[in-house]
Amino acid sequence: MEQSQSQRQAWPSSSAGGGKAQDSGVLTREDFDGGPVSIDEVDTGLFLGNLTAATHMETLRSFKITHILTLDSVPLPQHILEASFLTTKYIQIADMPREDILQHLEGCVDFISSALAQQGNVLVHCYFGVSRSSSTVIAYMMKRHNLDFLPAYELVKAKRRFVQPNAGFVSQLKLFRRMGCKIDPNCQRYKIHRLRLAGEQMRKAKILPQSFHSVVRPDPDITRENPEPIVFRCRRCRRVLASKSHVLEHKPRDRPPQEVVPKEKEEVAAAKLPAQSHDQAENHHGARMLEQLSERIRQSSLGSPGHESTPNYCRSILFVEPIAWMHRIMLNTQGRLYCPKCEQKLGNFSWINACKCPCGETMTPAFYLIPSKVELSKAVQNVQTTV
């Protein structure tokens, strides 16, 4: 039996969770009340059903089931797992909107595709066959028939009328489709999805679990393999802080996108502005300069097919991914960001609270750099030149 990457914990035999502890110390599903057998053929050889169907040997033989994909809190009973005519795969997941079903979809779709390619019959099930299992079947239908979420959902619902993925799973299915029915680590929405999951863990544990350490990107000042050509540096000491791919772009919300203002018009506009404090003027100038520089290098720096670029994106605040040089971000829920070289304050971070940009957009979790504290540079053949 194939297992998900998450580890299952041993439960005592007296647990009320509907499972029975085996000698191996692994909880399996033995006692349950999932109602009568419920199973429907959604596509040729692909069946969607409930736990009762997956544990009823006569049903499995009647529908000539050869493969079972289980999405539940515990695995199937041992006598099903040991059946010689069955190949099984188990994903440990609860039916909750904040559960990360997205990380499993690609593997589940591959399992279904492989089984059908062998002329087998696949049963995908959870407890009632309503949310977790239907989400997986919808993901398969999206990829198999090149469908967006809604047509795939309606196709499955036409075969099994009471399917209903929870709201969190629906959002993740739409993201799965946006990424081409695969995990694209360069997709900005996927990055934000992973950050939000990590933020939930930080809220509970006050420390970043090892399973989420990958959301913290390597330090670009140390990385020497395939360095990115566009970087952000500390304005004071010119230490590399972030690469262009680390930036989480956003559109202005409360004001319309502004075009880059030509220098001569900029000077006239500046003459009409009321007097500002030094910090206000510095921040305004820094954000404006970043907008101009980003516009000039946009085509050369956004060449990655997985990068989602939005025209006229805001630079009032520079939201970035968490990066390894950010001191103690794995051990604190929020704090300030300082340059690791000159110790100048560069911005702030929070895993648990939203940060609102002056444009009106919010980001949660938020790791941001103050535009006036950094500068955009372009590297040419390992020689850094300020644009």
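Glycine residues also receive a Cβ, built from the backbone N, Cα and C atoms like all the rest.
Listed features, source Swiss-Prot:
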| type | residues | note |
| --- | --- | --- |
| DOMAIN | 35-182 | domain 'Tyrosine-protein phosphatase' |
| MUTAGEN | Cys126 to Ser | Abolishes phosphatase activity. Loss of bsk/JNK binding. Reduced nuclear localization |
| ACT_SITE | Cys126 | active site, phosphocysteine intermediate |
Worksheet item: For the domain 'Tyrosine-protein phosphatase' (35-182), what are the DSSP-based totals of helix, strand and coil residues?
Response: 68 helix, 25 strand, 55 coil
Discussion item. For a quick check of packing: other C-beta atoms within 10 Å of the C-beta of Cys126 (mutagenesis position), how many?
Written reply: 27
